[in-house]
Amino acid sequence: QEEPCATGPCCRRCKFKRAGKVCRVARGDWNDDYCTGKSCDCPKNPWNG
């Protein structure tokens, strides 16, 4: 069962977006960042330095 969330780039209608959903689009040499499915925050991609 999903935990509710109020706001954030990985929330939609008070639920977490699915894991793997892009939450921050790549810029320059950086890669996209993806939702984890467990948080409303958009975690930083570890490959982005």
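Numbering starts at 1 and runs along the chain as it is shown here.
Placed from the backbone N, Cα and C atoms, the Cβ positions cover glycine too.
If you look up Swiss-Prot, you'll see 1-49 marked as domain 'Disintegrin', on the strength of sequence analysis. Residue counts for the domain 'Disintegrin' (1-49) by DSSP state, with H, G and I taken as helix and E and B as strand, are 3 helix, 10 strand, 36 coil.
Among the mutagenesis entries in Swiss-Prot is Pro4 to Ala, noted as: Only inhibition of platelet aggregation.
Among the mutagenesis experiments that Swiss-Prot reports, Arg13 to Ala is described with the note: Loss of inhibition of wound closure, but no change in platelet aggregation.
In sequence order, Pro9, Asp32, Asp33, Cys42 are the residues near Arg24 (mutagenesis position), counting only same-chain partners six or more apart with C-beta under 8 A. Recorded in Swiss-Prot as a mutagenesis result, Arg24 to Ala carries the remark: Loss of inhibition of wound closure, and of platelet aggregation.
With a 10 A radius on its CB, Asp33 (mutagenesis position) counts 19 other CB atoms from all the protein chains. One entry in Swiss-Prot concerns the mutagenesis experiment Asp33 to Ala. Its note says: No change in inhibition of wound closure and platelet aggregation.
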Taking every residue in the domain 'Disintegrin' (1-49), the average pLDDT works out to 85
Arg13 (mutagenesis position), Cβ-centred 10 Å count of other Cβ atoms over all protein chains shown, is 7
